[in-house]
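Chemist: Take this structure, written in C-alpha cells, and hold onto it; I'll ask about it next.
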Amino acid sequence: MERDEEASGPMMEMCTNGGEETSNRRPIISGEPLDIEAYAALYKGRTKIMRLLFIANHCGGNHALQFDALRMAYDEIKKGENTQLFREVVNKIGNRLGEKYGMDLAWCEAVDRRAEQKKVKLENELSSYRTNLIKESIRMGYNDFGDFYYACGMLGDAFKNYIRTRDYCTTTKHIIHMCMNAILVSIEMGQFTHVTSYVNKAEQNPETLEPMVNAKLRCASGLAHLELKKYKLAARKFLDVNPELGNSYNEVIAPQDIATYGGLCALASFDRSELKQKVIDNINFRNFLELVPDVRELINDFYSSRYASCLEYLASLKSNLLLDIHLHDHVDTLYDQIRKKALIQYTLPFVSVDLSRMADAFKTSVSGLEKELEALITDNQIQARIDSHNKILYARHADQRNATFQKVLQMGNEFDRDVRAMLLRANLLKHEYHARSARKL
C-alpha cells in the first residue's frame, strides 16, 4: 500500500468541524514582517504544521523566523500521532533550539505502541462488522481507519479507506461526508484533480447541501483551480464563498486566505467591469476583504487608476505571499498579469503618453518601460507605437469620426434602396400591372 508519511495533525473530524475559534482575527497578510504566531493561530491540525514547515524551508536567511516556525511545528506535532514527521523535524532542528526541542524517543515509542494497539482494535471491529454485513457499521469502520491513518501521516492509506466507505453509503449525507474527507486528504497530498472530482461529486445534489458545506466546497474548488493556474475560475469560486464560513474550515484555509487568493486572482484575470461588479460591489466578499486591508486597498487603487499606490501594496505584500504554501508558486505569474493589465489600462484613455511620467507612475526606468510596452504591442494587447527618440507612446485609436461617416453613408444607401423598392411596388399595384407567364400551347 502506498504511504505518505510527511505530516499529521491531531485526530479531527474531517467533514463537519465547526471551527472552535470564533474570534475575528486581524490581518496577518500585510506589508509588515510575518507575525508567525498570529499566522499559525489561523489554522489547526495538519495544515498548521505543514504551513509552519513550509515557512521554515522558504524563509531564506531569516534564522529567527525559521527557528520560531520549527519550534511551533515541534510543539504542534507532539499533540498528534505522527512520529515519522516528528523525527524529520528534530533532524531539521539539529540541536539548534536546546534540549527541550531534541529527540524524545520515549514519546515516539509510546505513540507508536498506542497506534499499533489502536490499529489491531480497528481491524477486529471492522472484521466483525463485515461478518455481520451491517453496511452502516462497515462504513464507520472504514472511516475510522481513514481517521487513524490520517493522524499517523499515512495519507495514501487514509485516502483509500475513505474511498472504501463509498460502497456503504446509504444517504446523500454519507456521500458528502465521504467526499469532504477525500477532498481534505487530496489537498494535503497535492492531488488537485482528485479535489475537483470529489467536489463535483458532492455538488451533484446541490439542493441537499448545507450552506456551510457548500462554502467549504467552493474553497476547495478555488484551491484546485488556483493550483492548476486557472485564475479566473479560482477567483469566481473564492468570491462566492459565504462569509458565514468564518474559521470553520481552518483545517484547510483561513478567511484571510480567501480574501488574498480571491482578490489577487480577480485582479489578474477580471476586466474592469467584472472587477467592479464581482469584487468591489460584492457585499459578501467585502467581509473577507475587511480582514486583509492591504489587499482591499490595492484592489481599490487598481480600479481607481492609482497604480503607484497599487504597486507599492503589491511589493510590500510579496515577501509574505511567497511564504504561503498554496500561493508561492503563483505570485510572480499573478503579479506579472496584474502589472500588464495596469499598463494597458493606463494607456487606454490617451492619444499620447509621456513615457517619463508613465515610468514614474510604475516605479521603473524609461528603458524598462519601453521593453514592457514593446512586448504588449507585439502581442497586440496595446494598439500603439513608440517614439523612442522623444520617449512618447502614440495610440493607434480607430478613426471614430470616419467610421461614423461610413456607417451613416451605408445606412443612407440601404434606406434609399428600400424606399425605391417600395415606390416601385406601389406603382405596380396602382396600375394593376400583373406579370403573367405565357400559356403553353
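Glycine is no exception: its Cβ is also placed from the backbone N, Cα and C atoms.
So Swiss-Prot has the following annotated:
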type	residues	note
DOMAIN	230-400	domain 'PCI'
MUTAGEN	GLY222 to Arg	In fus6-T236; abolishes the interaction with CSN2 and CSN4
MUTAGEN	PHE350 to Ala	Abolishes the interaction with CSN7
MUTAGEN	MET358 to Gln	No effect on the interaction with CSN7
MUTAGEN	LEU373 to Asp	Abolishes the interaction with CSN7
MUTAGEN	ILE377 to Asp	No effect on the interaction with CSN7
MUTAGEN	ARG385 to Asp	No effect on the interaction with CSN7
MUTAGEN	ASP387 to Leu	Strongly reduced interaction with CSN7
Chemist: Starting from the Cα of ARG385 (mutagenesis position), work out which of the mutagenesis positions (GLY222, PHE350, MET358, LEU373, ILE377) are within 10 Å.
Modeler: LEU373, ILE377
Chemist: Using a Cβ-Cβ cut-off under 8 angstroms and a sequence gap of six or more, which residues of the chain neighbour ILE377 (mutagenesis position)?
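Modeler: When sequence neighbours closer than 6 are ignored, ILE377 (mutagenesis position) has GLN383, ALA384, ARG385, ILE386 within Cβ distance under 8 Å.
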Chemist: Measure from the Cβ of ARG385 (mutagenesis position) and count the other Cβ atoms within 10 Å, all protein chains considered.
Modeler: 13
Chemist: Taking the Cβ of GLY222 (mutagenesis position) as reference, which residues of that chain separated by at least 6 in sequence fall under 8 Å from it?
Modeler: ALA234, ALA235, LYS237, PHE238, VAL241, ILE258, TYR261, GLY262
Chemist: Given ASP387 (mutagenesis position) and PHE350 (mutagenesis position), what distance in Å do their CA atoms have, once rounded to a whole number?
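Modeler: That comes out at 15 Å between the alpha carbons.
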Chemist: Quick one: pull the CA-CA distance for MET358 (mutagenesis position) versus LEU373 (mutagenesis position), whole Å only.
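Modeler: Cα-Cα distance, MET358 (mutagenesis position) to LEU373 (mutagenesis position): 11 Å.
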Chemist: Quick check: in three-state DSSP terms, what is PHE350 (mutagenesis position)?
Modeler: coil
Chemist: Three states by DSSP: which one describes ARG385 (mutagenesis position)?
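Modeler: For ARG385 (mutagenesis position) - judged by DSSP and reduced to three states - the answer is strand.
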Chemist: When you measure from the Cβ of PHE350 (mutagenesis position), which residues in the chain that are at least 6 apart have a Cβ under 8 Å away?
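Modeler: Correct list: ALA395.
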Chemist: Averaged over the domain 'PCI' (230-400), what pLDDT does the predicted model reach?
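Modeler: Averaged over the domain 'PCI' (230-400), the predicted model reaches a pLDDT of 90.
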Chemist: Would you count the other C-beta atoms found within 10 angstroms of the C-beta of LEU373 (mutagenesis position) for me?
Modeler: 22
